[in-house]
Structures are given as structure tokens and as C-alpha cells.
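Engineer: According to Swiss-Prot:
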- 42-189: domain 'F5/8 type C' (DOMAIN)
- Y313, Y536, H537, H622: Cu cation binding site (BINDING)
- R371 to K: Reduces catalytic efficiency 45-fold and substrate affinity 8.7-fold for D-galactose, but improves catalytic efficiency 8-fold towards D-fructose (MUTAGEN)
- R371 to A: Reduces catalytic efficiency 250-fold and substrate affinity 22-fold for D-galactose, but improves catalytic efficiency 1.8-fold towards D-fructose (MUTAGEN)
- C424 to A: Reduces catalytic efficiency 1.5- to 2-fold towards D-galactose and 1-methyl-alpha-D-galactopyranoside (MUTAGEN)
- Y477 to A: No effect. Improves catalytic efficiency 2- to 3-fold towards D-galactose and 1-methyl-alpha-D-galactopyranoside; when associated with A-535. Improves catalytic activity 4.7-fold towards D-galactose, but only 1.8-fold towards 1-methyl-alpha-D-galactopyranoside; when associated with S-424 (MUTAGEN)
- Y477 to H: No effect. Improves catalytic efficiency 5.3-fold towards D-galactose; when associated with S-424 (MUTAGEN)
- Y536: active site, proton acceptor (ACT_SITE)
Amino acid sequence: MKHLLTLALCFSSINAVAVTVPHKAVGTGIPEGSLQFLSLRASAPIGSAISRNNWAVTCDSAQSGNECNKAIDGNKDTFWHTFYGANGDPKPPHTYTIDMKTTQNVNGLSMLPRQDGNQNGWIGRHEVYLSSDGTNWGSPVASGSWFADSTTKYSNFETRPARYVRLVAITEANGQPWTSIAEINVFQASSYTAPQPGLGRWGPTIDLPIVPAAAAIEPTSGRVLMWSSYRNDAFGGSPGGITLTSSWDPSTGIVSDRTVTVTKHDMFCPGISMDGNGQIVVTGGNDAKKTSLYDSSSDSWIPGPDMQVARGYQSSATMSDGRVFTIGGSWSGGVFEKNGEVYSPSSKTWTSLPNAKVNPMLTADKQGLYRSDNHAWLFGWKKGSVFQAGPSTAMNWYYTSGSGDVKSAGKRQSNRGVAPDAMCGNAVMYDAVKGKILTFGGSPDYQDSDATTNAHIITLGEPGTSPNTVFASNGLYFARTFHTSVVLPDGSTFITGGQRRGIPFEDSTPVFTPEIYVPEQDTFYKQNPNSIVRVYHSISLLLPDGRVFNGGGGLCGDCTTNHFDAQIFTPNYLYNSNGNLATRPKITRTSTQSVKVGGRITISTDSSISKASLIRYGTATHTVNTDQRRIPLTLTNNGGNSYSFQVPSDSGVALPGYWMLFVMNSAGVPSVASTIRVTQ
């Protein structure tokens, strides 16, 4: 099967044109680990390169022979270079400004570094701006850091009409004072539709040096920690023992990177959970028995104990006592029935649970066990139990004492009948006090399978009892698989990305329009669409400021579907009726930053509030985020702007670890979160 991908190619004239070339499908029906990779490719903006005829370009500095126009001459062997000489070179930031002479619907930029084997001037941190008049530039439409190599770099962003484009080089990849560009192109969308009011907004884009296939929020800093594999663009053929990571700091906008070797663990396709002490436990994947621990307070990676069973594509979940349960994972480490095991943070050991059988939770995937035990929807619950909500039709209770056990919880069904398997769908606990879980999307088989619009509400009771399951609204607006989702402070669930037919490493049949499920109304609402494909290997996380971080996709080496970026979605609750950012309530004081389950917290705010919630810090990979869950809080008004609330007394509801505390005013506008650690 062949698909068409639009690429911008530079010819020998000054004019760059867009041509369409066939692209061989990658990954279709082929296990990931068997692929061989050649060179990095990145996903270009959806659209075409704009003709560079009649452009006028200016730059802040240029070396004689390397003038500004050398970056638009269609010759990859020439390049613009800032001035260098014996008397001190001008330091960054350096700017390159394009006047296209006419207004275009701009949605991206490509930058080819110099191709002569010299790294001088390679751009690291950067920002991209648009303007209609060349004077008013506003805030960046994209910013971040590019990987330091000679491949073409892209900044993809939401379409905006503009005549002027400016690239600002903030740093040089090797810390030198120069900037150089061999070729620069600007991309246009076929049309422009302004975002509709009341449906949230996308942007800006964060350019990354890696494809973020896995991520977590660092609870003590609020930074987004991301990683790919042993390479920034590929996972196949790994030598093991190495992982490329990046982090983005929302407070500064700075993207940094780190190569992790201390844990001797390629952490691609892992299980991820934040344990009861707040350490992020990363298990298996390319190095299928390994465990790596990330400690946010010290910003350090720590080697953990090997698992009893080698695993990849397994899920894991933190339990009521702070331990971590994992099961399945036949993508790597051998294909056989991989029963449960438990990690103890106190003893730093894994213990097998031979009677916590994986067989009851298997799907009927046409690729067999290699796929059927992947990405379980796991929820730590009361009394050390773990509820498995899917993706199989069968639901189960897992028990973690002694040798473990498993008991059927029935099937995921409603008055519309028994739901099929929903591999690579999502499950979100949006009200942990009431045991409410929203499940949606997915497909019967992992790949080459049509997605579903099915959505269900599962209500948990005591461990071992059959949960109540009903159909949610009329289901999703859009069938999707390989999508992602987060629970929001107000209890709604934001759903984005995915494909109508699941094909790994293909950007075909993408879903661009997100949805929000509002449980009080039992209704899904469409939101403003984005323009960057987010499918296989994409991630989403809730930020402490109430926005959504959504990025990644690809990691397939010699392909054109690698997405080295993320976007921010700002939900409508952060805007007022005029479409401007609303004034937020602020938490000015908390009586404690650490509380035992059942304990009370008193807070002070700068204004009146009406609601509050706790949301556990999230981790995400391969459609799975078992850490996030929401607790709606009952507030007591102590007078003035002082309020108190009680944390639920059951640690199966209020799992130990780090939580985000949000307060909301009568208009539903949330605060920036304060971090609360819940202990046993």
C-alpha cells in the first residue's frame, strides 16, 4: 500500500516548489523490532512550500560571501552565515526575517542546516514568529530546540495568515556565537479557518530534539520529562543501555536534553507508574527486564531492580499501599503468558504473583499473544486490588497479596450489547470517589483494524464485585485508535488525536478534531481542531497550569511520520466570554504540602472559589496513563477566602504519591495547581 506525502524539494533555481512523491508504508503488519532504519526523517507541515520568487530577506548579521539570500537560492551547498572575524563575533540571538510580499496561510517552516560537514552555526534553541505588518510580532508560534545534526528541521504550527516570518536563533548547538542556514522554506495550508470561540485553542508548538514516545510530569518542578529510545528518531536495532531524554520547562519555555546511561536501560515501550514515594518507575521495553527510577526532587535517574519477567508494552499501576503492579508485555522479552508481579519501593524488589494470571485479560488479536496482552487498562483500587477495565472485552479484579489471584468482573457491556475488544483505546478515572471510569475508542486488533466510537462509564464498588457499566452518551463523535486523553480539573475528559484505522507509523486517516466529555451532561463536545497529526506513539499530559501537553508520534527512523514536537491545548475554561484569557483564582497558602490519607488541608485563596479537585500527576506512553485520576473535593468555607477539605480516607481512592490541587471560581476558571503529596 502506498500513501502520498507532500515534501518540499529545493531545485537549482531560487524558487522552491512542492512536489508529491509516493511514500512506502512503514510498519504495516510488521513487528516493530524487525524493522531496519537508515536515516532520520521528520514530518513536514500539511500543505505545500510557498514560492520564494520575489521574497525579500534580511538578517541581523552576515559574513561576506554568506549573505542572507544564500538561504533561499535553491542551492544546498551555499548558506547564510553570521559575521565571524578576529575582533569578536556578534552573539545570539540572531534573526532571519522573510517578507513574502503577499499574505499567505502560513502553517510551518523548514530549515536545512549547512551541508558542508562543518557544524558551525547549527541552530539549537529557537523561536518562530509571524507578522502581518513586519512590526507587530506577538508571541512565538513555535519555539524549542532542534536536534544537532544536518537533517532538515521543521517547525509545524497552527495556520495563521501572515506576510512576514521571522526565525530567531537563540543558541548555537555547540555553544558558539554563530548562526548558519543552507535553505529555508515556509509552508502554506490550503485554507484558513479562524478558531471558533468557546472551543479551546491550540498553540504554541514546542519543537523537540526527540520524538517523545513516553513522558511524565516532574511533580516537584512541573517540567515535562520525555524520552524516545537509544536514538531520537528510532527504536529498532537497539544496542541497549541508553535512552535519549528531553525536558520542557513551562515556566521558561526552555527545552533541554540528556542522554541516560546510568541505568543501562533503553526505555522505549515501557510500563510507567509513579510509586507511592513519588518516584517514576519505568520498566522493560527494549531492555525488557530492566527497571529505571526517576527521582524528581534530585532530577536524577537511578538503577532499579530487574523484573522477574522480561516485558515490553506492558502496563503497570500504583496500588493503595504504594507498590506497583505490572502484567503482560509480550512485545519484547519473549512471547508467553506473562503473569503479574509487584514492585516494592521500600525493599527495591520485584515479587512474582504466579496466580495473577494474564490469560483472563487477553484480547482476541489476530497477531496472537504478541499483541493480546499489551497496554492493559489498570486502576489501583481499594485493599491492594487492581481493576483491569480493558482493552479486552473481559474485565477482571487482580489481587496482590501472597501469590496473587484474579477474579472475573464480567464484560464491558451495556444495553447496546457486549463491547468488542478495544486495543489502544483509553480509560480515564474522572471521579475516584465514586469509582467512575470513562473508556472510549480503540479497535479489535492492534493494527490494520478499524477504530470504534464506543464509550462506556464503568462504576467500581468494592473489590470483587461486578461493576456497573453503561454506554456513555451516544459514543464518540469520531472513531479513533492510538489517541490520547487527560482528565481536567472540572471533571471533564479531553480526548485528542488518533486514527480511524490503526496503522502504526502511518499518518493516514487522522482525526484532527478533539472532543471533551462532560459527565454531568453525559455529552461529548467537539473542540477546535489542530493541524498536526498525533497517532501512534503520541502522548498527552495535564500540566499544572490546567493546559494540555500533546505531542509526538512516529519514532520510525527512515520514515516521514516522525513528529519532533508537541502542542499546547488551552481548554475553554481558561477564557472569558470575550475570548481573552480569564483572571484565575490563586492559591496563596496551603496548611501543608504533605498529608496522610484522611487528613485535612486548609487553603487560602485570593478570591472566592466554589470548587476544588485533586488530580494525580500523570505519566503517558502508548495510549496508557494509569497514574492520572481525579478526586472532586468537598469544600468547607471557613470565612473570608479560607477553605478546608478532607482527603479521602481510603488509599485505594487517594493513591499515595503527588497530586495537583486545583481550585475553581464560580465561572469554572481553575487556578494554577499547588502540589500536594499524599502519604499512607
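Cβ coordinates come from backbone N, Cα and C, glycine included.
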Engineer: When you average the Cβ positions of Y313, Y536, H537, H622 for the Cu cation site, which other residues in that chain have a Cβ within 8 Å of that mean position?
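Structural biologist: Those within range, site residues removed, are A213, C269, H375, C424, F482, P504, T621, T623.
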Engineer: Taking the Cβ of Y313 (Cu cation binding site) as the centre, how many other Cβ atoms fall within a 10 Å radius?
Structural biologist: 26
Engineer: Where does Y313 (Cu cation binding site) sit in the DSSP three-state scheme?
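Structural biologist: Going by the DSSP assignment, Y313 (Cu cation binding site) belongs to neither helix nor strand, so it counts as coil.
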Engineer: Find, for the listed recorded positions Y477, Y536, the residue with the lowest Cβ contact count at a 10 Å cut-off, counting only other Cβ atoms.
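Structural biologist: Comparing Cβ neighbour counts within 10 Å for the recorded positions Y477, Y536 gives Y477.
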Engineer: If you draw a 10 Å sphere around the Cβ of H622 (Cu cation binding site), how many other Cβ atoms fall inside it, taking every protein chain shown into account?
Structural biologist: 23
Engineer: Pick from R371, H537: which of these recorded positions has the biggest number of other Cβ atoms within 10 Å of its Cβ?
Structural biologist: H537
Engineer: Measuring Cα to Cα, how many Å separate Y313 (Cu cation binding site) from Y477 (mutagenesis position)?
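Structural biologist: About 28 Å separates the two Cα atoms.
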Engineer: Tell me, by DSSP, whether R371 (mutagenesis position) is helix, strand or coil?
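Structural biologist: Where R371 (mutagenesis position) sits, the three-state DSSP reduction gives helix.
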Engineer: Sort out the sequence-distant neighbours of C424 (mutagenesis position) for me: same chain, 6+ apart, CB within less than 8 Å of its CB, listed by position.
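Structural biologist: Same-chain residues close to C424 (mutagenesis position) (Cβ under 8 Å, separated by 6 or more) are H375, P391, G441, G442, S443, Y446, T481, F482, G502, H622, T623.
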Engineer: DSSP on the domain 'F5/8 type C' (42-189): how many residues come out helix, how many strand, how many coil?
Structural biologist: 5 helix, 67 strand, 76 coil
Engineer: Give the distance between the Cα atoms of H537 (Cu cation binding site) and Y477 (mutagenesis position), rounded to the nearest whole Å.
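Structural biologist: With distance taken Cα to Cα, Y477 (mutagenesis position) is 22 Å from H537 (Cu cation binding site).
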